[in-house]
Amino acid sequence: MDILDKLVDLAQLTGSADVQCLLGGQWSVRHETLQCEGLVHIVTAGSGYLCIDGETSPRPVGTGDIVFFPRGLGHVLSHDGKYGESLQPDIRQNGTFMVKQCGNGLDMSLFCARFRYDTHADLMNGLPETVFLNIAHPSLQYVVSMLQLESEKPLTGTVSVVNALPSVLLVLILRAYLEQDKDVELSGVLKGWQDKRLGHLIQKVIDKPEDEWNIDKMVAAANMSRAQLMRRFKSQVGLSPHAFVNHIRLQKGALLLKKTPDSVLEVALSVGFQSETHFGKAFKRQYHVSPGQYRKEGGQK
């Protein structure tokens, strides 16, 4: 597994890509800000306007555009770029897909996907509020074609295909964004990973957070002085090296609490903590609940 695979795993992602919106006439659809959820709009036909909370001017969107809100920022899609009254769509089921129709005719058609994730997911928290891409990217073109094919008529195994597409779609969106020629806007762990001097160390810690990551070992892995390492981590990642290691250990611990029957002590030791008490205190500081309560409530705090 590479670092993107690991971050996807630690994010505890779940998702759906089974909503198709058909918009026509004088339409306006409001999406409120979501907590620990990302949202993707994929415009497959037509055009309209996107009004994003906090921005003063509407953005035109059209066929081929993909708009990704990693943290579910509130926004309005409309026919004229104005904040009109949000219409209640007519909803019907078309096989696996839920079809939402607003207005008469068809000015814009789009697929919508949603992703839930752990509140400390570096994968989503390190991205900008809005990511703009286009279906023209070869890999994205492929997965969008799959959505269109499965929505047109029920095929054998459609449910399995549609259920598998959200995670594929998200990884391809992330890959396409990170591969852009221009400088991408990142923060936190993602920014540190892209840093030429820190990237190797960050990848090693994420790969094996349970190892003994003392400052001397990290200095050697990054090939820089202790002072340089401290400054660069703070400026790029926003954490000290030690805090970063604990941050990743706790995310892995949260994942194991959710996915395995291991005791809290076993989880604590397997992610690099020396005792259940130390792990429990650190976990509660980050997740605001005890490890046992986190497991009981099903995670994604």
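Keep in mind that glycine also has a Cβ here, set from the backbone N, Cα and C atoms.
Noted in Swiss-Prot for the protein shown:
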DOMAIN    196-297  domain 'HTH araC/xylS-type'
MUTAGEN   Ala227 to Leu  Decreases DNA binding
MUTAGEN   Arg231 to Leu  Decreases DNA binding
MUTAGEN   Lys281 to Leu  Decreases DNA binding
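The number of other CB atoms found within 10 A of the CB of Ala227 (mutagenesis position), across every protein chain shown, is 9. Taking only the Cα positions, the spacing between Lys281 (mutagenesis position) and Arg231 (mutagenesis position) is 27 angstrom.
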